[in-house]
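Worksheet for the structure shown next.
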Amino acid sequence: MHGGGPPSGDSACPLRTIKRVQFGVLSPDELKRMSVTEGGIKYPETTEGGRPKLGGLMDPRQGVIERTGRCQTCAGNMTECPGHFGHIELAKPVFHVGFLVKTMKVLRCVCFFCSKLLVDSNNPKIKDILAKSKGQPKKRLTHVYDLCKGKNICEGGEEMDNKFGVEQPEGDEDLTKEKGHGGCGRYQPRIRRSGLELYAEWKHVNEDSQEKKILLSPERVHEIFKRISDEECFVLGMEPRYARPEWMIVTVLPVPPLSVRPAVVMQGSARNQDDLTHKLADIVKINNQLRRNEQNGAAAHVIAEDVKLLQFHVATMVDNELPGLPRAMQKSGRPLKSLKQRLKGKEGRVRGNLMGKRVDFSARTVITPDPNLSIDQVGVPRSIAANMTFAEIVTPFNIDRLQELVRRGNSQYPGAKYIIRDNGDRIDLRFHPKPSDLHLQTGYKVERHMCDGDIVIFNRQPTLHKMSMMGHRVRILPWSTFRLNLSVTTPYNADFDGDEMNLHLPQSLETRAEIQELAMVPRMIVTPQSNRPVMGIVQDTLTAVRKFTKRDVFLERGEVMNLLMFLSTWDGKVPQPAILKPRPLWTGKQIFSLIIPGHINCIRTHSTHPDDEDSGPYKHISPGDTKVVVENGELIMGILCKKSLGTSAGSLVHISYLEMGHDITRLFYSNIQTVINNWLLIEGHTIGIGDSIADSKTYQDIQNTIKKAKQDVIEVIEKAHNNELEPTPGNTLRQTFENQVNRILNDARDKTGSSAQKSLSEYNNFKSMVVSGAKGSKINISQVIAVVGQQNVEGKRIPFGFKHRTLPHFIKDDYGPESRGFVENSYLAGLTPTEFFFHAMGGREGLIDTAVKTAETGYIQRRLIKSMESVMVKYDATVRNSINQVVQLRYGEDGLAGESVEFQNLATLKPSNKAFEKKFRFDYTNERALRRTLQEDLVKDVLSNAHIQNELEREFERMREDREVLRVIFPTGDSKVVLPCNLLRMIWNAQKIFHINPRLPSDLHPIKVVEGVKELSKKLVIVNGDDPLSRQAQENATLLFNIHLRSTLCSRRMAEEFRLSGEAFDWLLGEIESKFNQAIAHPGEMVGALAAQSLGEPATQMTLNTFHYAGVSAKNVTLGVPRLKELINISKKPKTPSLTVFLLGQSARDAERAKDILCRLEHTTLRKVTANTAIYYDPNPQSTVVAEDQEWVNVYYEMPDFDVARISPWLLRVELDRKHMTDRKLTMEQIAEKINAGFGDDLNCIFNDDNAEKLVLRIRIMNSDENKMQEEEEVVDKMDDDVFLRCIESNMLTDMTLQGIEQISKVYMHLPQTDNKKKIIITEDGEFKALQEWILETDGVSLMRVLSEKDVDPVRTTSNDIVEIFTVLGIEAVRKALERELYHVISFDGSYVNYRHLALLCDTMTCRGHLMAITRHGVNRQDTGPLMKCSFEETVDVLMEAAAHGESDPMKGVSENIMLGQLAPAGTGCFDLLLDAEKCKYGMEIPTNIPGLGAAGPTGMFFGSAPSPMGGISPAMTPWNQGATPAYGAWSPSVGSGMTPGAAGFSPSAASDASGFSPGYSPAWSPTPGSPGSPGPSSPYIPSPGGAMSPSYSPTSPAYEPRSPGGYTPQSPSYSPTSPSYSPTSPSYSPTSPNYSPTSPSYSPTSPSYSPTSPSYSPTSPSYSPTSPSYSPTSPSYSPTSPSYSPTSPSYSPTSPSYSPTSPSYSPTSPSYSPTSPSYSPTSPSYSPTSPSYSPTSPSYSPTSPNYSPTSPNYTPTSPSYSPTSPSYSPTSPNYTPTSPNYSPTSPSYSPTSPSYSPTSPSYSPSSPRYTPQSPTYTPSSPSYSPSSPSYSPTSPKYTPTSPSYSPSSPEYTPTSPKYSPTSPKYSPTSPKYSPTSPTYSPTTPKYSPTSPTYSPTSPVYTPTSPKYSPTSPTYSPTSPKYSPTSPTYSPTSPKGSTYSPTSPGYSPTSPTYSLTSPAISPDDSDEEN
């Protein structure tokens, strides 16, 4: 669809991409215009007399009815006709239920009578709204609505303005104002809705109808809306062009086409109509009835009923789930499916059919393991392979293979299913009688069966992350399941217990290329989610690897040979055996070392490694062989296990991937598996019941432990019964008891488990699996052998089910271990029935949990993805969403991709000042130490040179500053960070590669180190730009890495620790730079989806419910999925809101002070400190009823300070709890004060002393005096005293705050045990120290109040309530808090997610300046397009809004494009490729007129001597011959610049404009990347370093077949000798033409006219002379300035900077030649310019080549025409066998210079004397001309270069020899454009005359008798002014027209003016080069 070509055969019409989608409401006129049923649909019936009825609901004009029929409107058949809308004219308008709410809003904004806006549009507020809501019509309506809500009168002009205080000038302005608004001044009704009806009510009686409330008919609303002006529509957020308010009321109802409501034909004749058709029938019926009644003048109530019914039917057609309305049913009682239900929900139209569809070319079956496949292969059953097809385009190269497949048809396996002819006909081979009769032609497509090597996508649902869909290569295997390598199960999360997987076969070559380059399994080994590998070695291989690398594994010679057989990368050398006598034995480690690729270095530990071995004097000795050291690719010591080969960061696999690349790592995986599994076959591994039996002593031990544990539990129970158990702080007695019991039982289980494990021997097979990490854990072993342990439900012991017991077998209230679910048996011993039951309870809980969790996390993941789906890295490296809002300025804040970073330690952060100085300061005073580390001359330099010493001091200063910065960034002293380029490992690599001896002094100058690091850090650019902001951003992005770089590569460590040589150091810097650049995130990467998956995937692994920390007396916090849900929903009320309060100063260390603060925070009510309350009738206070209070009460009443008479006889006595009072530091006085403050004088409150035995408050009501008098009268109303007192009591207990903050219900105080909560300080001597300080943690939050408390640290105190942090501290704080909370949730169960994903989520949620929840309320309130929103949630509402407001969707996001089936702007879709049209002229046409190049059978040209695995070439690889030929057809004579002699391209006049005759410069030929064959540096297919040089080897090169091992199998189409466009018989090609390229066969070196002694005619012809850069034999490294390049030739000024061969920008015009491309590195040995074949003295180098023009831009050395092959190579020369070393050093495939090999000259035979250019018989017109024998006829099939036996001169040159493919399309020496020196080279154009200065026409070699060559021939006459070399235009070097006649000194080719640097001559000045 992209780009406009015809899509896949369905419709021939070209499609353009949709740029935006406009929504709107259709107006009645538009509906009628669009409708195909004139006059509307009148009849509810569908058929009449068995025929569809015109004007009925199956009107034949609306679409096709029968399968066989045609549409009456468009005459299309079922597949073609899209259906056409009809319409129904409603008798009366009705409301559209989707717009009902909008209708009401608009009604409330305009005047009910005059339709004016209720707010004057000149009102400044309106202007403000309009300015603020550009492009957001919905927002505009909301704001205007808010303004209008308060208006209840439609004002006239003046009052309106005065009200707003607008100054009123007198006179005319007044009138204009009044006109301006001119309201009618009437009161506005309130609009109410009931069901589907609207009512208007007035506060005052309405003037018109004298009623307060009237029914608002749709007509009336329609009238009001009609009168609204367009301007006011706009203010109301409508877009008058697309959606006017009155259109929201249905007057004409569109009838959907038949294809939308197809009728189902049942058996028999009856049709089952669709729900919509039923609904429409109802509407038509009632509409007709209404119209009849109206015409007949029926009673008003009848009509009203009809309208109501019509309204109901229209509404339920749109939405049948309306609240408050009955459902519209079918007869059967099933609710009808309305339009809304069709769209919404998972199965609806949007999510079910547009966003996701079922696809073709997919297969699904069960998976089974196969360790012998490579990780990127998948075994496909033959039955599937024979059913799935791939459409391959027929080209001359694959025609034979495809013809064979077609012959086999569909019945045999490698066959084909269909042929698609170029006219679109599809031939089905399944039903074709004789497929062998079908002939193919190029351009047809053959749908062939899937075969080995095809690329497919393999997927397992649920697709949680991008590693759930990966590219694999097919391997056809027998039987019916997919087979895959064991290691790939981890990313797919697959196992083989019956899982099924899906396979998709991509149908185009682009898709294939993308999968191969981006999604193949090996490229996915390292996940960006947590920067570690996702695949490791698993199962039996892992078990075996651990056994195999133990110390005592020895292998015999036979075994070793056998294993080496399985090592695919084995080089044929058997290593020296470790043991020689008595017989040679090899160790397992030796064999494993052969598997390890490259020079890998790695240190890990084995799983059983004891920690105490890491430090101490013996840290280098590992007695248990548990330290793994791999050095330089050799396993030196250590047993490998899951730690080294698993999916952990820094494992061997990870390092291999980072250092060696994905392909080598793929082999590593395969080799480990094949070799080790085959060893395991010899060795064996089994497990039986015997492995699970321990010895009797162990069993005794276990019994005793359990007995003791039970005893302990009983003791605890007794303690609890006797009330001796002290509750731990913050817990109740029950909790304390449970915690203790749990602890005892868990300890018992652990203890028995460990004793069981100790008893197992080293050879136990259980143990060997656990130790290697393959399966199982220690718990599993202990459960099998010792004890199963306690069963839990919801984190507690099994609860009592009924009657206080768990099961009826136990007594009531039994808290003992057995009754509450402790299983004391092991699995081996078997469980008792009760134990079994409890065990099942625990297990069942796990199942339920899993099921619930899956749904929860699935939804979370979907929301995450939808909220971030379009967030991507753009080409300016910022991270933006689809509406181009910046989310992050640099991805992950450092601009790096997640896959390429690793954990590293910052060396300077931790050590104390002393250690820091010792390690990092270069001590130039200590001479002895210097001599040990540096070489003598360096020592002298350092000691004597003050400048150096200053530099070194400065370096140390810089590191000290870095350390300060680090300590601010990481205040906790945690030095583990994630950075690119593992420096320590790179240094280690350097030491190995350069064989550094760490004991010898180094020759690396300290200053060089300092300078080198400085230079390097300048090169590591993340943010380009030189303005202050960019510079700051660059510093922020690279700060950590630079610090790390400076501290690792500091001069001291270089000299002392690493001892690198200068050379090694340079290599290291280069390596760091390139690795760093590779780590930068790619633009186009969809980081949003990546982040969403990286968070969603670990969430799936989390447990759903919160297990509380058993036994810890801390608050419970929500964790896991519920907490994640709270965070991303931004819930206002989290389940467990909590503050962490840090304290200041003394309080932090002093428990008492901390307790004071705790009391100040914790909310205390009276209830919390009350022991009991009672109400007494106690009329006489002096002798109180409560005897114990008598004493102190008397004290009060002896001297009352109040009126004793007023006291009520009722007494409220409150007894307080002494313990709680002291806990909360409360005194009686405080409480009494609070009571008095609350109730004042109405209560009398007395209390006893704080030290009294019981603390008592006595409270009485005080009656006021007046009440005393009037008591009798008012008895009725007054509450009794005792009742009143009771109310006061409850009020006091609950509502009265004694102290603290209301929201904070409880505060816990604790000393942190973990370091992350301790206070970290830095001591004087610079060490980190963690101090324990008291921390308060609260239940409930009130951040604002707590922060303002005294002694609270306002900086560190924080809340876990996100919303609260936002309100208190703002958006930046909440972003950090959110990030921290998310990190906490994820890391709680030990997962790790790279920071950049969390950061991206937090930034997405906060980048708008407010918190955006990841729910429909957040995501769908953004400014994204309606299509994206409707694909998330609220589908119909979103679309209705969009329509009503006339919104448009700019189609920038992912969902939008997927819905419309377009390429989304993501990844490879977010850029376009620029086609260089100029270059297209040089495209080669593929000769399509030969029956088949491969006619000679498999050895023919197709398979070459290196048959490719696919058998030839994948057809679709040659896009050229689909209509593109002319575009690339510079070769076809019909095209202007072709070779036709008269064609403009070659006429001297045309060229002269362009080039001033400089032969090398012509518009027709400039080989830049656009030329179809040029390989681009990124060319994915570079099979060999050499190959890259050949331009024809680019992926697009038609002939290129990616899998052909030899590179150029000679099938390149462009070379068929019979191709009309350059068949030598073509007239313009006459070889006798003088300028016919000398390498053309007709100048055979043996032909007399070609004497190599002629100075200017070196055997390879001057036109290929080395000075012609386009033919430089050294190709890329050839540069005219390259000093080794004939330095004596003046034209190569060695000083010209612009050509330095090492300059990376070396290829000014073509990326494909960039010297950095692997295959052309100038240092590559094959390019050495001194290689014999390029010695500057070789005649072929003569700088005097006539046509060489150094200034010609297309001769830049990048011109593809420089074949790297040796110029002087002549195949007939004996020493040039193709094996000769300098034969084409970089490109095996061809040497254009070999005259004998120009395949395009079919009849050429280098030794044939008759072939001289003058040979009369070689007339261009003789097509079948054969110089020596009929078999040479160029069209003769035998002669095709594909004929294997054809060899022009010697057997070595068979064209099938892959080394020599004649077919490289670009280098045809005979191609006119390939005369490298003259692009426009048409043999007949005069331009190329021999008069070029060095081409001396009198040179004897040129047989002057040659008729065409006559030097006097006018066209070439050397004197002809047009072509005279002296003519200014011709001077090859003279751009400016200065005359260089060849006789003039200036033109001597050796004269200095000819030098490239001479300013007068370089049009392509150095700036162009760089």
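Backbone N, Cα and C define each Cβ position, glycine as well.
Unsubstituted: the structure retains its original residues.
As recorded in Swiss-Prot:
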type	residues	note
BINDING	Arg67, Arg460, Asp499	RNA binding site
BINDING	Cys111, Cys114, Cys154, Cys184	Zn(2+) 2 binding site
BINDING	Lys346, Arg358, Arg1416	DNA template strand binding site
BINDING	Asn493, Asp495, Asp497, Asp499	Mg(2+) 1 binding site
VARIANT	Pro1006 to Ser	Related to abnormal induction of sister chromatid exchanges
What Cα-Cα separation, expressed in whole Å, is found between Asp499 (RNA binding site) and Pro1006 (variant position)?
61
Assigned element (helix, strand, coil) containing Arg1416 (DNA template strand binding site), judged by DSSP:
helix
Under 8 Å by Cβ from Asn493 (Mg(2+) 1 binding site), same chain, sequence gap 6 or more
Arg460, Leu464, Ser468
Taking the mean position of the Cβ atoms of Asn493, Asp495, Asp497, Asp499 as the Mg(2+) 1 site, which residues outside that list, in the same chain, have a Cβ no more than 8 Å away, listed in sequence order?
Ile367, Thr489, Ala494, Phe496, Gly498
Looking only at the binding-site residues Cys111, Cys154, Cys184, Arg358, Pro1006 (variant position) has its closest CA neighbour at Arg358
Can you see whether DSSP assigns Pro1006 (variant position) to helix, strand or coil?
helix
Close in space but at least six residues away in sequence, with Cβ under 8 Å from that of Lys346 (DNA template strand binding site), the same-chain residues are Gly352
What's the number of neighbouring CB atoms sitting within 10 A of the CB on Arg358 (DNA template strand binding site)?
7
Quick check on the recorded positions Cys111, Cys184, Pro1006: which one has the highest count of other Cβ atoms within 10 Å of its Cβ?
Pro1006
By the 10 Å Cβ-neighbour count, the most surrounded of the binding-site residues Arg67, Arg460 is Arg460
Return the residue, from the listed binding-site residues Cys114, Cys154, with the maximum count of other C-beta atoms within 10 angstroms of its C-beta.
Cys154
Note the Cβ centroid of Cys111, Cys114, Cys154, Cys184, the recorded Zn(2+) 2 site, then list each other residue of that chain whose Cβ lies within 8 Å of it, in sequence.
Phe112, Phe113, Ser115, Lys116, Gly183, Gly185, Arg186
Fewest other Cβ within 10 angstroms of its own Cβ, chosen from the binding-site residues Asp497, Asp499
Asp497
Relative to the Cβ position of Asp495 (Mg(2+) 1 binding site), how many further Cβ atoms are located within 10 Å?
10
Of all the binding-site residues given, namely Arg67, Asp495, Asp497, Arg1416, which is spatially nearest to Cys184 (Zn(2+) 2 binding site) at the Cα level?
Arg1416
State the count of C-beta atoms found within 10 angstroms of the C-beta of Arg1416 (DNA template strand binding site), not counting that atom itself.
16
Max CA-CA distance, Å, over listed RNA-binding residues Arg67, Arg460, Asp499
41
Reported as an integer number of Å, what is the Cα distance between Asp497 (Mg(2+) 1 binding site) and Cys111 (Zn(2+) 2 binding site)?
71
For Cys111 (Zn(2+) 2 binding site), the closest of the binding-site residues by C-alpha position, picking from Arg67, Asp495, Arg1416, is Arg1416
If the DNA template strand binders are Lys346, Arg358, Arg1416 per the record, what's the largest distance between their Cα atoms, in Å?
27
Check the Cα-Cα distances from Arg358 (DNA template strand binding site) to the binding-site residues Cys114, Cys154, Asp495 and tell me which is shortest.
Asp495
Compare the C-alpha of Cys114 (Zn(2+) 2 binding site) with the C-alpha of each of the binding-site residues Arg67, Asp495, Arg1416, and give the closest one.
Arg1416
If you measure Cys154 (Zn(2+) 2 binding site) to Arg1416 (DNA template strand binding site) at Cα, how many Å is it?
37
